[in-house]
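Undergrad: Dumping what Swiss-Prot says about this protein:
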- GLY125, ASP151: S-adenosyl-L-methionine binding site (BINDING)
- GLU209, GLU212, HIS213, HIS260: Mg(2+) binding site (BINDING)
- ASP151 to Asn: In pk2452; viable with reduced brood size. Reduces methyltransferase activity. Reduces methylation of 26G-siRNAs and 21U-piRNAs (MUTAGEN)
Amino acid sequence: MAHTSDGWGAPYDNQTYVEAYEQLEIALLEPLDRILETANVEEFRPKFKNHQDPNDRKNKKNNDEEWRDSIYNIATDESDTDDHEQRKNFFQPPLQVQRNSFVKNTLMEFKRSSQIDISRLAVMGCGEMSLEKGICEYLGSFGTINVLSVDIDEPSLSIGQQLLGKHLERNAEILAVETGLPVLMRSYVGDILEPDHRFADVDAIVSMEVVEHIPLPNAKKFVENVLGTLMPRIFIFSTPNHEYNAVFGMEPGEFRHGDHKFEMNRKEFSNWLEELSIRFPHYQIDPPHYIGMTRGYENLSGASQAAVCRLQVDLNTTLPQEVTPYEMVGHLPCRLGSRLIAYNLVKEAFLDWLEKIELQEHEPRTDGYSPYWIFNVQNILHHLKAPVSFALTIDEKVAIKYIQGMTSRKVHAEYSHGFNGIVILQMHSKEELIKTVQDNTL
C-alpha cells in the first residue's frame, strides 16, 4: 500500500499554484485500496437526540435540514445521550463546534509562534469528520496541503466522507477565495493502536473525544504511540471531564455515552499529563485546557478537557516505511485559492492576447453608438499558461467578468452572437487597455 508523495511547494507564485493543482489532479487518480459501502445519512447516529428517528413522520426533517444539522454539527453534541432524550441544549455554539474552534485556535497559535507550516495534518479517530469540516477554510492559514483522517468504524467514515464532500461542494465559492494551496484530504480505515508510517512525522495530529471509546490501557498505548513513535510537531487530544456530567443531571459514575470505556475527572487527567511529561521529555505538555462551559457551573471548569503537546527537539520517527496497515478508502480535494489563480491566469492570458493582436486590422462594427470589435473569449483563453486540467475549470463567462473588472469596465460582455464574447470600443486603444490591466490588482 505504498503511495506517492502528497506534498507540493509553497504558494509563492502562480506557477507554484498551477503545478500544485496539476499534482492534486494526479493524486486524485491514484486508486483506492478499496471502496467503502455507502452508509445511509438519514440513519446517521440515531442515538443523538437531535437526529430524529427516520421512521418518525412527525419529527422527520427534510433533506436540507438533515444536511444542515449534520454539516454544522448540531446533531453530534456530546451533551446529547441515549438516556436524556428531552434534555435542552446546554452549549451555544454546540460543544462539538467549540472543540473544533479550540483546535483551530491552537493550531493557528502554533503556526504563529513557531513560524512552521502545518503542511500535513492528521486526524486520528476522525469519526464523521466534524473537525475536517470545521477547519477546512482555515487550512490555507495553517499552510496545510495534506489532511489524513483515519477511523476504524467504516459506517462513520462513510458518513464523514459524504458530509465532507457535501460541505466542500456547498462552500466551494468561499474556499476558492481563501489564500492557500489546494489540499488533498485522504481518509483511511484502520486501528489507531497500530502506527502507520504515513501518519508519522506529520506536523500535527488531532484526536478529539476518541480515547474514552477504547479501554484505558489501550488509550494510554495510543497516546504513547503518538508521542513516542509518530512524533508530530504538535499533538492535541481531548476527553470528557467526568465531573461535568453532573451538569446534565446524570448519576454519579454514569458515563456520558454508553460506548465510553472510561471517563476521567480533572485530577486523573492532570495526573496523566504529568506522567506523560516525565516519560516524554522531548514534548512540552500544557496543563489541561477546558472546553465548553455552562453558566452557573464554572467551578467544574468545562465539559471537555484537552491536552496540547508540542515537540521541543527535532526528532524523526524510527517507524519503517513499509509499516502501512491502514487502507486508503477515500480522497477529496479542498480547492483553496482557485479563484485568485484563475484571475491571475486570465489576466496574463488577456495581456498576452492584447500584445499579439492588432485591433485596427479587424473591421469594427458600426451598429452601435460607437464603433466596436467583438472577440470570442476562447481566443483569449487559448493563451492560458496552465495545464489543460486546470484551464478547463475556468468558465468562459467567469473569465469575461474577470476581464471586465481588470479593465475597469472598458471591456463589455457580449453573449448574443452565439458565443461568449467581449466588446472593445474603438475609442480605447490597445496601449490604454494594457496599462489599465497592469495598474489593476486583485
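Cβ coordinates are placed from backbone N, Cα and C, and glycine is handled just like the others.
From a predicted model like this one, the values you see are computed outputs, not experimental measurements.
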Undergrad: Quick one: give me the count of other CB atoms within 10 A of the CB of GLU212 (Mg(2+) binding site).
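TA: Excluding its own Cβ, GLU212 (Mg(2+) binding site) sees 21 Cβ atoms within 10 Å.
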Undergrad: Report the residues of the chain - excluding GLU209, GLU212, HIS213, HIS260 - with C-beta within 8 Å of the mean position of the site's C-beta atoms, for the recorded Mg(2+) site, in sequence order.
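TA: Surrounding the site, in chain order, are VAL210, VAL211, ILE214, THR239, PRO240, ARG256, HIS257, ASP259, LYS261, GLU263.
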Undergrad: What residues, ordered by sequence, lie under 8 A Cβ-to-Cβ from GLY125 (S-adenosyl-L-methionine binding site) and sit at least six positions away in the same chain?
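TA: Those within reach of GLY125 (S-adenosyl-L-methionine binding site), by Cβ under 8 Å and sequence separation of 6 or more, are VAL150, ASP151, ILE192, SER207, MET208, VAL210, VAL211, HIS213.
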Undergrad: Near HIS260 (Mg(2+) binding site), which residues of its chain come within a Cβ-Cβ distance under 8 Å, counting only those 6 or more away in sequence?
TA: GLU212, HIS213, PRO240
Undergrad: ASP151 (mutagenesis position) has how many other Cβ neighbours within 10 Å of its own Cβ?
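TA: The answer is 26.
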Undergrad: Within 10 Å of the Cβ of HIS213 (Mg(2+) binding site), how many other Cβ atoms can you find? Include all protein chains, please.
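TA: Around the Cβ of HIS213 (Mg(2+) binding site), 18 other Cβ atoms lie within 10 Å.
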Undergrad: In the three-state scheme derived from DSSP, which category covers GLU212 (Mg(2+) binding site)?
TA: helix
